[in-house]
Amino acid sequence: MALTVKEEEFSNTLIKNASAFDRLKLGNLKNLKIQKKLQFLYLILFVLITGVFFFFLIGNFYSHRKLYQVIKNTKHTTIGFKIDRPHDKVLSSVLKNKLSTYVKESFKFFKSGYAQKGYLGSENDSIELDDVANLMFYGEGQIGTNKQPFMFIFDTGSANLWVPSVNCDSIGCSTKHLYDASASKSYEKDGTKVEISYGSGTVRGYFSKDVISLGDLSLPYKFIEVTDADDLEPIYSGSEFDGILGLGWKDLSIGSIDPVVVELKKQNKIDNALFTFYLPVHDKHVGYLTIGGIESDFYEGPLTYEKLNHDLYWQIDLDIHFGKYVMQKANAVVDSGTSTITAPTSFLNKFFTDMNVIKVPFLPLYVTTCDNDDLPTLEFHSRNNKYTLEPEFYMDPLSDIDPALCMLYILPVDIDDNTFILGDPFMRKYFTVFDYEKESVGFAVAKNL
């Protein structure tokens, strides 16, 4: 039977629509398969990311749990403290002020050969290297029968204890915990006026006596109530610490006062007149101060001692090797208040030039490529022992600026022509004992807890 024109048009349209529908159906099936593949890939990616995240969490938890168990089970007083790292502030400032390109281009400029040698700094630089070398270990202690809390810097380079007084009218004191003698029943008046000078300024006040508490230890102790801290600005206002607890030597103190640890031993509160620092490798912003004894779970291998060569500082004799550059019988100061290894400028400039290390102009950053195979293991030789510091301990990648670039935790500081400071990088690798009775410093490789 023949179709009419309208019926034929309808039939053709139906066939075309059916064909189009088949193509659409086929296309949808293909899209569905692609979607399923993508969903499967997303699932795999999610599982991988989640797995890595949980692996990190579990590993971190296990690591912290081991450390927690050591601290929980130790028979010695151990105080956790925070570490205020000046390099963190420098890098934060670089990012905040959008100087990342400036850092990268500075390195490229001096590497390109346009300059005769890498820029190693000058006295006109806008940020003092001494400022970025300053490190703060600060933990909590209390004063008085009512346990007034204070955040102390634990400082091996000074010997007095001071806190701001309620009578302090300096700008910085307005944000601090202030000592109120009238609130403590164990307060004893002294009133002798005193001032202490630091590299960053002078504080003024008067002597008082009250009960000092550190962890589960307490003792009556003569300290300084500070009434004027203006000279410490702007550092004081911008930092979390309230006062300083000196862990140096008596001859370094104002008023000829025994250090807290020595006084604790005299009062039979601890077994030994010593303290130790343990700085975990996995977390550069915390550390642990132990008073009166040595916790063997913080280190591995032998614990070796070096006799002091100075009656004011924790200073020892070492032959120091920076690759081919050697300083015989150098004075090495072991210092909790220094964020880097420091060396005399004339010694360090030669080393940096050979190692293709440059200083970023107007910033306290010494930079090289992270794959710089020329960087040596630093060696520190005593008469009977050798201590080493591999590049991984004295350099860190500038991840937020350029992952290919690393900064060095080595700075030029001129105390004299043969004095080095072994600060945070050295003490992070080596568990360190400061022993008043042996007049020695002890080192052992720190465990990675």
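Using N, Cα and C of the backbone, Cβ positions are placed for all residues, glycine too.
For all the noted positions, this structure keeps the original residue and models no substitution.
Noted in Swiss-Prot for the protein shown:
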- Asp155: active site (ACT_SITE)
- Asp335: active site (ACT_SITE)
- 137-444: domain 'Peptidase A1' (DOMAIN)
- Asp155 to Ala: Loss of catalytic activity (MUTAGEN)
- Asp335 to Ala: Loss of catalytic activity (MUTAGEN)
Across the domain 'Peptidase A1' (137-444), average pLDDT on the 0 to 100 scale: 95
Nearest-integer angstrom distance between the alpha carbons (Cα) of Asp335 (mutagenesis position) and Asp155 (mutagenesis position): 8
Neighbourhood of Asp155 (mutagenesis position), C-beta criterion under 8 angstroms, separation at least six: Phe137, Ile244, Leu245, Gly246, Leu247, Gly248, Ser336, Gly337
